[in-house]
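Undergrad: According to Swiss-Prot, the domain 'GRAM' annotation covers 68-139, on the basis of sequence analysis. Listed in Swiss-Prot as a mutagenesis experiment, Gly103 to Glu is described as follows: Severely impaired interaction with membranes and strongly reduced catalytic activity. Residues or ranges marked as domain 'Myotubularin phosphatase' by Swiss-Prot: 205-580. Where Swiss-Prot documents Cys417 to Ala as a mutagenesis experiment, the accompanying text is: Loss of activity. Does not affect the interaction with SBF2/MTMR13. The active site, phosphocysteine intermediate feature in Swiss-Prot is assigned to Cys417.
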Amino acid sequence: MEKSSSCESLGAQLPAARLPSEDSLSSASTSHSENSVHTKSASAISSDSISTSADNFSPDLRVLREANKLAEMEEPALLPGENIKDMAKDVTYICPFTGAVRGTLTVTSYRLYFKSMERDPPFVLDASLGVISRVEKIGGASSRGENSYGLETVCKDIRNLRFAHKPEGRTRRSIFENLMKYAFPVSNGLPLFAFEYKEVFPENGWKLYDPLLEYRRQGIPNESWRITKINERYELCDTYPALLVVPANIPDEELKRVASFRSRGRIPVLSWIHPESQATVTRCSQPMVGVSGKRSKEDEKYLQAIMDSNAQSHKIFIFDARPSVNAVANKAKGGGYESEDAYQNAELVFLDIHNIHVMRESLRKLKEIVYPTIEETHWLSNLESTHWLEHIKLILAGALRIADKVESGKTSVVVHCSDGWDRTAQLTSLAMLMLDGYYRTIRGFEVLVEKEWLSFGHRFQLRVGHGDKNHADADRSPVFLQFIDCVWQMTRQFPTAFEFNEYFLITILDHLYSCLFGTFLCNSEQQRGKENLPKKTVSLWSYINSQLEDFTNPLYGSYSNHVLYPVASMRHLELWVGYYIRWNPRMKPQEPIHSRYKELLAKRAELQRKVEELQREISNRSTSSSERASSPAQCVTPVQTVV
């Protein structure tokens with residue numbers, strides 16, 4: 001069943017949550033915004049003013065001063081719009097790597113924050129509430145044994161966080177209730193934190209992607225393709241963007257008849273066009289052929305028009321992402337696939353990529369073997385049993401086949417799965433990443449995500465479950481995570497071809513869940529417009545593009561005209577340790593890669609300056625020599641001057 005209303009309560013159900021009061025800190029988290037202004041809370045100011053006279057007045061006030069300072073040290077530095085909701089002292093975090101540690105647990109409107117002053121340096125755990133999948137109580141009031149009474153939070157980013165409370169302290173109930181309230185605001189009729197976040201960045205990331213500019217970059221419109229506004233009010237297809245690129249000889253009225261034959265009205269539309277051959281990548285959903293094998297003359301004519309727009313080939317490939325058995329099964333639900341008898345000069349290829357439920361189960365198995373401990377003796381067999389890398393291989397291999405048909409075969413391709421918003425997005429975006437060097441730049445990749453994932457209706461709200469306590473929802477699936485994993489695999493095989501680094505990819509995934517930014521909220525462009533996200537929330541790209549040096553690959557060399565052909569075999573794929581096992585301190589490199597990147601970037605900039613200086617010097621010498629050679633008077637002048 002479709003869940004079209006799952007975005008309606010993200011930000012407009014209640015009056016906006018209050019901004020930080022004088023009782024809360026209003027400074028920026030160093031993990032998100034190092035340049036924000038830090039301000040003291042009223043409590044900190046008042047404690048300082050009390051302590052001014054305390055030194056000469058009362059031992060009790062000195063104790064109060066020290067207690068206030070300790071409390072201030074234990075509190076998190078808050079983001080603009082963030083405020084503290086609950087705090088519990090004398091809580092024990094059961095760290096699976098370094099053992100139990102006692103400290104203060106704080107719940108804010110944005111994060112779960114634990115800090116212990118018992119270790120040097122202090123132990124800090126900082127997790128956004130958006131990353132929490134579920135919260136469970138452990139033990140009862142009569143539970144015996146140390147640390148047997150508390151809470152466990154299961155997270156979407158592989159982690160499980162376990163906290164022990166003292167039964168007599170009665171803090172567990174309060175923390176549990178506040179976590180359930182603020183980690184799942186949609187389920188409680190509250191706005192997501194993205195609607196409260198008030199940070200201002202130099203660049204507005206919401207303006208990064210302009211579809212007209214992106215299509216113009218590709219040479220669209222041209223004699224074969226046009227931009228239509230038929231979906232301006234999202235009436236043709238409510239999960240497609242307002243602007244669509246379609247064959248120039250197909251009128252808008254005919255598009256409506258094609259839409260009636262495609263699942264959810266998702267007609268074939270252009271994603272990318274080859275600058276030389278004019279071969280295209282188009283995307284859509286499955287045809288509604290059903291068990292009876294229905295046909296649509298308009299749909300057949302439409303695909304013929306796509307093929308005819310490419311004079312280099314008299315054939316078109318239809319890549320169906322599904323296993324063939326699944327595609328056949330979809331006929332019973334009214335769906336199905338294109339018959340080669342009905343579609344002249346079309347070849348149908350099944351790519352055997354499994355559905356969202358298989359992928360969700362695969363990630364669950366992966367989590368079991370990587371967190372909290374890794375069983376060394378059976379590591380390879382355990383990893384194989386998850387089938388995670390096998391799924392990554394099939395996605396990469398499918399995208400590679402698409403890119404190869406377009407580049408080497410100079411043939412246009414049509415890509416779809418069932419509804420065209422999960423596996424289709426994986427395949428088109430990865431193929432475009434292989435074909436077009438622009439998408440391998442930082443801003444180009446952001447445009448790719450905005451275009452192929454966000455504007456074309458990948459259901460982020462349902463797949464991630466932003467602010468929703470229903471952790472067992474069958475619509476949840478790591479589709480976008482798999483795409484980013486595939487991108488990382490490509491960066492490993494082509495380390496100089498991408499302008500962005502690993503930290504860039506991890507940052508995107510962290511904020512896929514965090515609900516700090518509005519970028520990944522809602523299920524479609526239409527829903528984001530209704531929620532007015534560009535006005536009410538901050539874009540993730542605003543944050544990233546304000547500090548590009550953090551996300552830049554120092555090894556990058558511009559290969560804009562190169563097509564990448566990654567090897568999609570199990571021998572060349574590896575588990576992304578930097579993401580899936582990053583919480584294990586034993587897996588961290590001794591030298592932080594992030595700081596090493598910055599050093600290399602600084603060194604590269606220094607060397608580039610020297611190269612430019614030498615080039616200018618050579619140019620000046622060359623100019624001077626040519627002038628002396630061409631002018632006899634100038635040749636004599638130095639001699640006369642010497643005399």
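Each Cβ is built from the backbone N, Cα and C atoms, and glycine gets one as well.
Just so you know, the substitutions we noted aren't modelled in this structure.
Walk me through the surroundings of each of these features.
TA: Within the domain 'GRAM' (68-139), the DSSP-based counts of helix, strand and coil residues read 10 helix, 41 strand, 21 coil.
Across the domain 'Myotubularin phosphatase' (205-580), the model assigns an average pLDDT of 97.
Less than 8 angstroms from the CB of Cys417 (mutagenesis position) sit Ser285, Gln286, Asp320, Ala321, Arg322, Ile353, Arg423, Thr424, each of them six or more residues away in the same chain.
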Undergrad: Might you list, by sequence position, any residue in that chain lying six or more from Gly103 (mutagenesis position) with a Cβ less than 8 Å away from its Cβ?
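TA: Glu74, Val91, Thr92, Tyr93, Phe114, Lys115, Ser116, Met117, Glu118, Phe123 - these are the non-local Cβ neighbours of Gly103 (mutagenesis position), listed in sequence order.
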Undergrad: Under a three-state reduction of DSSP output, how is Cys417 (mutagenesis position) classified: helix, strand, or coil?
TA: coil
